[in-house]
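Q: Starting off with a structure, shown below.
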Amino acid sequence: MSISLTTKLSYGFGAFGKDFAIGIVYMYLMYYYTDVVGLSVGLVGTLFLVARIWDAINDPIMGWIVNATRSRWGKFKPWILIGTLTNSLVLFLLFSAHLFEGTAQVVFVCVTYILWGMTYTIMDIPFWSLVPTITLDKREREQLVPFPRFFASLAGFVTAGITLPFVSYVGGADRGFGFQMFTLVLIAFFIASTIVTLRNVHEVYSSDNGVTAGRPHLTLKTIVGLIYKNDQLSCLLGMALAYNIASNIINGFAIYYFTYVIGDADLFPYYLSYAGAANLLTLIVFPRLVKMLSRRILWAGASVMPVLSCAGLFAMALADIHNAALIVAAGIFLNIGTALFWVLQVIMVADTVDYGEFKLNIRCESIAYSVQTMVVKGGSAFAAFFIALVLGLIGYTPNVAQSAQTLQGMQFIMIVLPVLFFMMTLVLYFRYYRLNGDMLRKIQIHLLDKYRKTPPFVEQPDSPAISVVATSDVKA
């Protein structure tokens, strides 16, 4: 049975509210902390680094907790609701730091930021873990996933466009109050969209059903071992890490490249101007693309398009050409590639969940998506590390004309490093990734037959609302 439009739109609306709420943190929290609250850049940078390290530990543990959950509402929906409500509260507190001073302010900022990351993880992991439970059909997933990816991207563009005007209009000179009030708008959308998702999106092929209900719960140590035994998940994580490092290097370093190498920072907005539209358009036409082209071709496109973007920027720098149209084209190529990557990645993680059940007879949706989330955050951290390392090695000095050697080093950061990582994703995919064509069809047929033989699992009415099975292995 095909997925209804109501399900697709409800899942997409949930992604909109979720990313509407997170967008203000990714885009404006640094500005809020430094320019509104008055914290030092060093303190904020250290806090962000510590939070990413904690995420690397926290995300898989949260995935394990979700995987061990059994409830009358399924294994994911309770955590989506809990995560939404707690993250909404913490989001409001996050932008209330301007109300404190001195040591109390620093402590408040550190505690609320760490709590924000933890509560968002509670919601985000089970939200994306719904994908492999909605359908086992390859084509249906390819029709489903563009909806949440499109709405998530749209939320980011809306956040970028309306945040500062809202803050100025409502807060006036008191920007802290403006930010605080804007979080209430975000929270309203966040909670409303989550309710729509919970009402209309259903777990059909979850590991919390009659097929797996009688199996013993897995310890955290066993779960970590299963990640390595699922060779296709390991391969996908390697590809995702390489891709995220490359794209984060470009996103984080582009302003430096335009300022010093191309020599005109005013051209940077052209690089971004049509990129968002290209991203959204790619997500809209993805269902048609995947009918016309194989996933192998689309993955190649996801990796090659950003390489062409880098090559275009490199050629303009060498020829000393300042052409807005070429810069717009470079931004479009980059965003077409990244849009393809993000939608393919979500689908492919779902495929590795099916593969794990096919090969190991164990279905762990939340574990797969938790380690995928960890890899995305790791990619951001590694990218920042590479940028800082190379800038130090090449003798970069801010706000002055750079030497020829430094400019060459900047080209290495912006062009060579990303291209190497993008090429790595291609090599890993075509050499080691096998979940395509006949292999995927074989897995789908096997699992459909398996789930048809066992009716959906239903909790008894008198069972506990949420039961998380703990084990002595949690420290593993």
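Glycine residues also receive a Cβ, built from the backbone N, Cα and C atoms like all the rest.
Modelled residues match the original; the substitutions are not represented.
Dumping what Swiss-Prot says about this protein:
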MUTAGEN   LYS18 to Cys  Loss of transporter activity
BINDING   LYS18, ASP19, ASP124, TRP128, ARG149  alpha-D-galactoside binding site
MUTAGEN   ASP19 to Cys  Loss of transporter activity
MUTAGEN   ARG52 to Cys  Retains weak activity with Na(+), Li(+) or H(+)
MUTAGEN   ASP55 to Cys  Alters cation selectivity. Retains a low level of H(+)-coupled melibiose transport, but retains only a weak activity with Na(+) or Li(+)
MUTAGEN   ASN58 to Cys  Alters cation selectivity. Decreases H(+)- and Na(+)-coupled activity, with little effect on Li(+)-coupled melibiose transport
MUTAGEN   ASP59 to Cys  Alters cation selectivity. Retains only a low level of H(+)-coupled melibiose binding and active transport, but Na(+) or Li(+) does not stimulate either binding or transport
MUTAGEN   TYR120 to Cys  Loss of transporter activity
MUTAGEN   THR121 to Cys  Alters cation selectivity. Inhibits H(+)- and Na(+)-coupled activity, with little effect on Li(+)-coupled melibiose transport
MUTAGEN   MET123 to Cys  Does not affect transporter activity
MUTAGEN   ASP124 to Cys  Alters cation selectivity. Loss of transporter activity
MUTAGEN   ARG149 to Cys  Retains weak activity with Na(+), Li(+) or H(+)
MUTAGEN   LYS377 to Cys  Inhibits Na(+)- and Li(+)-coupled activity, with little effect on H(+)-coupled melibiose transport
Q: Between the mutagenesis positions LYS18, ARG52, ARG149, whose Cβ has more other Cβ atoms within 10 Å than any of the rest?
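A: Ranked by Cβ atoms within 10 Å, first place goes to LYS18.
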Q: Would you count the other CB atoms within 10 A of the CB of TRP128 (alpha-D-galactoside binding site), including those on all shown protein chains?
A: 23
Q: What count of other C-beta atoms do you get within 10 angstroms of the C-beta of ASP19 (mutagenesis position), across all chains shown?
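A: Around the Cβ of ASP19 (mutagenesis position), 23 other Cβ atoms lie within 10 Å.
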Q: Widest Cα span across the alpha-D-galactoside binders LYS18, ASP19, ASP124, TRP128, ARG149, in Å?
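A: The alpha-D-galactoside-binding residues span at most 13 Å between Cα atoms.
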Q: How far is it from ARG52 (mutagenesis position) to LYS377 (mutagenesis position), counting Cα to Cα, in Å?
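A: The Cα atom of ARG52 (mutagenesis position) is 7 Å away from the Cα atom of LYS377 (mutagenesis position).
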Q: Which of ASP59, MET123, LYS377 has the fewest nearby Cβ atoms, counting only those within 10 Å, among these mutagenesis positions?
A: LYS377
Q: Restricting to the same chain and to sequence separations of six or more, state which residues have a Cβ under 8 Å from that of ASN58 (mutagenesis position).
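A: For ASN58 (mutagenesis position), the qualifying residues are GLY117, MET118, THR121.
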Q: What's the CA to CA span in angstrom from ASP55 (mutagenesis position) over to TYR120 (mutagenesis position)?
A: 11
Q: Just the number: how many Å between the Cα atoms of ASP19 (mutagenesis position) and TYR120 (mutagenesis position)?
A: 10
Q: At the Cα level, what's the spacing in Å between LYS18 (mutagenesis position) and ASP124 (mutagenesis position), rounded?
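A: It is 8 Å, counting Cα to Cα.
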Q: Which residues, sitting 6 or more apart from TYR120 (mutagenesis position) on the same chain, put a CB under 8 Å from its CB?
A: ILE22, GLY83, ASN87
Q: So what sits near ASP124 (mutagenesis position) in its own chain, CB-to-CB under 8 Å and at least six residues off in sequence?
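A: Listed in sequence order, they are LYS18, GLY83, THR373.
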Q: What other residues of this chain sit with their CB within 8 A of the center of the CB atoms of LYS18, ASP19, ASP124, TRP128, ARG149, the recorded alpha-D-galactoside site?
A: GLY14, ALA15, PHE127, PRO148, ALA152
Q: For TRP128 (alpha-D-galactoside binding site), which of the mutagenesis positions ASP59, ARG149, LYS377 has the nearest Cα in space?
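A: With Cα distances computed to TRP128 (alpha-D-galactoside binding site), the winner among ASP59, ARG149, LYS377 is ARG149.
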Q: I need the nearest neighbour of MET123 (mutagenesis position) among the mutagenesis positions ASP59, ARG149, LYS377, using C-alpha distances.
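A: Its closest listed neighbour, by Cα, is ASP59.
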Q: Between ARG149 (mutagenesis position) and LYS377 (mutagenesis position), what is the CA-CA distance rounded to a whole number of Å?
A: 18
